[in-house]
Structures are given as C-alpha cells and as structure tokens.
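K.L.:
Starting off with a structure, shown below.
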Amino acid sequence: MKLFWVKRLLRISTVVVTLLLLQRTNAAIPDCDYYDTVDISAAQKLPNGSYLFEGLLVPANLTAEYEFTILPDDSKQKVDKHIRGCVCKLKPCVRFCCPHNHIMDMNVCAGDMTEEELEVLDPFLNVTLDDGSVVRRHFKKELIVQWDLPMSCDGMFSLDNREKTDQYTLFENGSFFRHHDRVTLNKREYCLQHLTFVDGNESSIRIAPHNCLISPSRMGQTVVMITSLVCMVLTITVYLFVKKLQNLHGKCFMCYMVCLFMAYLLLLLNLWQMSQNFCITAGFLGYFFVMAAFLWLSVISLHLWNTFSGSAHNANRFLSEHRFLAYNTYAWGMAVVLTGITYLADKVVENEDWNPRMGFGGHCWICTQSWSAMLYFYGPMVFLIAFNITMFILTANRIIGVKKDIQKFAHRQERKQKLNSDKQTYTFFLRLFIIMGLTWSLEIGSYISQFNQTWSNVFLVADYLNWSQGIIIFILFVLKRSTLRLLMESIRGEGEEVNDSEEEISLENTKYDRNVL
C-alpha cells in the first residue's frame, strides 16, 4: 500500500514539475508584455539567476525561457529557445526595426552603417516623459534598444519631422503619437531606425519613425462605386434616348451626371493606384469635374427655383433659347477658372499652408491633410452647397405655398383639383434634396473629422452615401413610374419631343400651371 502511494506521489510530482516547466516556457514572464522584453541570452548570468545586460541588472523574476515569438496580431510563432528579460520595466526602451547599427533604405534594413555614415549620425531622440517634459536621449547610452521584435508589417513609410504633416511624439513608455491624424501607436505598430535625409547638397542621418501602411479595405468602396458608375451610365442613356426628358432641365441634369461620372471614374482609378503614371493630370482633371458637378448643381437649383417661383418667364425674356448656352458658359467656365487658380497655386506658392500640393503622398488629389484643401476645394464647395441649400429651402417653401393656393382656389371655384398626395410630395422633396446635392454637405463634416478616429467612423456612412450617388439617382429619377412610362413610349416609337418652353420638370410629375392662378 505504501509503495502504491509513493508511486502516486512521484507521478503527481512529475506532472507538477512538467506543468511548471511548461508554464516557465510558454507563460513567460508574469505581468510583462512580450513587447517589453529583450533577448538577453548573450548577457552574463549571475549565480542568483539574474542577468547583467548592457550594464543593467535584470532580476531572475523578470527573466524566462521562451521558445516562441509573439507577432503583432498576438499570434505565436515557434522559434529556438532563448532567454528574454523584461528590461523595459527597469529602463526606458526604444523600438528599432533592425539592429542598432543598421540603416534603412527604401523601408528595408540595408545592413551595417559605414564609418562615414556613423560620423554624420544624429544619435539623439526627443522623448516625452510622464510629467510632459521633453528630454533628449542618446538612443544607445540612455535607452534600451529593442530590435529583435517582429516587424509590424511588410510595407512601411517613414515620417520626416521637417514636414508639418509628419510631426510626432515619442513617449517614455514606448507609445508613439502621430499628430496629423491624432493616432497613438504601441510598439506593435511602429519602429524607429536610422534613415538618410537629403537637404540640397547636404545629407544627414537621423533616427526616423516607420509606420505601417494601413489601408482600409477597398472592396466595399469599389463595389459601391462601380455599381454607381453603371447606374450613372444607365441614367444618362435613358435621358439621351427619351426625347421628352431632353428639356432644359433634363439637359442640365445630363451635364451634371457626366461630370459626376468622370469624377467618380478618376476617383476609382486613384483608389486602385491605376492613375500613378499621370497622377498630377488625373488630380487636376478630377478637381475640374468635381467643381463642374457642383456648379451644374447650382444651375439646377437656380433653374428649379425659377420654375416653381413663376419667374422662369422673366428668364426667358432675357435669355430666350440661349439659356442653356449661358448655363454651359457659367458651369464649365467657372470650373476652368477654379482649376487654373489651383494649378497656378500648386506651381507658384511655396508656403505649404497655401499650396494645394496636388499628388502629395502618392494620392492623385489635393492634399486634404492640411487646411489648404479648405481654400481650394472645400471652400468653394461650402459656398455652392450654401447656395443650393438656400435654393432648396426657397423651392420647397414655394411648392408648399402653391399647393395651399391651389387648394383654396379649387374650393372657391368648386372645382376638383387633385394634387399629389403627401407621400408624393415628400418623395419629390427627397428627389429635390438629392438633385440639389445637399448630401454633399456631409463631405465637409467628413473632412473636418478626419483627424478624429471616432467621428471618422461616423462620417464613413456619409462617404458611402456619396459614393452611392449614381445608384440613388437611378432609383429616384429613372425607376419611377412616369420615367418608365416615357421610356416604354419611346421604345414603342410613341415619344414626342417636348419644347423647352414648357418647363416641365422631367424628374417629377409634381408641377403646377401658373395660368390656373
């Protein structure tokens, strides 16, 4: 019996020891993040189990044997057994991409620095302490260099703090704050390394941060935009095919759709980096068509207001059949002027705060990370949106007033005057809201909130709404009963061309006859 219990105890002891060893190997150092550790296998081990690493005494309880590495996504990868120490609990650490004597070239570790490179190396870093003060620290003498941690990603980009958009703050605890988008990164998401900077004929080597190229999934935006482009083509085709839709308002609407199609096409090419060979040209073309689209929206807004306010005949008196030519001169001409101003500013203005910087950062568009975008792009957009909103309110107010007037007149004359139901009226307001481009006003909020991650996620809904413009317009203006009826008549050869003077709004059945009043 005693022998039985002895064997039992031995088995239990063996299991316990095995579990402890496994814990020692796999659980690693208690209360210590893997990214706060350093490989100290080559350090001197003292009799009490502690290690002497680069002049720093690492106690035994802050060391452990590892046979894995933890990747940035927190998954484990098996490696050879080695000893690691939680040295960042004892002394501030700095996360390097490569060994401390290597230099980065094209975002790749390029090997040891030469003697000449070491002579021009600036070894100091600005480190922000917990109390908010900023001190200069020698990366090797005053900090622990962590260079054996897994790289955050394959594709990285460096920051140059000479640029206002590349400012950053490195904290004593190892976290990294990127100023332009106000994002805080941990040591899994960035690393530092020596990098050559060229300024005129002189070059210098400084320690520069490298961040991952984190690109959000483009699939959702791509699917929405391609669908939107197809819907735009279908909408334009319907308006070209159906003669009754080709009145003055319909022609303006088609011009708007052409501008929108070209702007979205260039945006899609930029999204998939298919316009890099003509990036600057693509950027200015995209700017031209976006501005032209907004200008055509202002034309449509003004034309709708004239139609419903009863002042269209006054416009006819002065412009007659040349109104469409006048509209074209205004929309395309102003778009050319705005594009020309932006082009000259891009070539002449030296101050980055006033330069649109077309093509900055490989994006074939105006640099939206600075306030110059407000001057050249969002400023004109705000003005035109404000104009469209004013026209929308005046037009909606006029429609409501006309409806009430006709109802009173019909009651007085005891005539049955059936107008659209409330549902139809609300639907018309929705269509009017879309065609006047008021949904674009959300784009301003998206621009202002780009540096706030929370609000950026909120306004992502607005971005998808704008990317879906072609789909929304197709549903509201083509897939409606009156347009489908006109389309069927045209297919059967029953359609007749409508004179522009009739001022029929082809986007909606709702209208009133001024002669009734």
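The chain as shown is numbered from 1 upward.
Note that Cβ sites are derived from N, Cα and C of the backbone, with glycine treated the same way.
If you look for the noted substitutions, you won't find them, since the model keeps the original residues.
Reproduced below are the annotations present in Swiss-Prot:
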VARIANT   Arg11 to Trp  In strain: Yak_5
VARIANT   Asp39 to Asn  In strain: Yak_23 and Yak_8
VARIANT   His179 to Tyr  In strain: Yak_2
VARIANT   Leu195 to Phe  In strain: Yak_5
VARIANT   Thr227 to Ser  In strain: Yak_23
VARIANT   Leu260 to His  In strain: Yak_23
K.L.:
Between the variant positions Leu195, Leu260, where is the Cβ count within 10 Å the lowest?
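P.N.:
Sparsest of the variant positions Leu195, Leu260 by Cβ contacts within 10 Å: Leu195.
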K.L.:
For Asp39 (variant position), list the number of other Cβ atoms lying within 10 Å of its Cβ atom.
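P.N.:
Within a 10 Å radius of the Cβ of Asp39 (variant position) lie 17 other Cβ atoms.
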K.L.:
I'm trying to understand the geometry here, so how far is the Cα atom of Leu195 (variant position) from the Cα atom of Asp39 (variant position), in Å to the nearest whole number?
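P.N.:
Rounded to the nearest whole number, the Cα-Cα distance is 24 Å.
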K.L.:
Look up Leu260 (variant position) in the DSSP assignment and reduce it to helix, strand or coil.
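P.N.:
Reduced to three states, the DSSP call for Leu260 (variant position) is helix.
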K.L.:
How many Å separate the Cα atoms of Asp39 (variant position) and His179 (variant position)?
P.N.:
32
K.L.:
What is the separation, in Å, between the Cα atoms of Thr227 (variant position) and Leu260 (variant position)?
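P.N.:
If we compare the Cα positions of Thr227 (variant position) and Leu260 (variant position), the gap is 14 Å.
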K.L.:
For His179 (variant position), just count the other CB atoms lying within 10 A of its CB, please.
P.N.:
15
K.L.:
Measuring Cα to Cα, how many Å separate His179 (variant position) from Leu260 (variant position)?
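P.N.:
Between the Cα atoms of His179 (variant position) and Leu260 (variant position), the distance comes to 34 Å.
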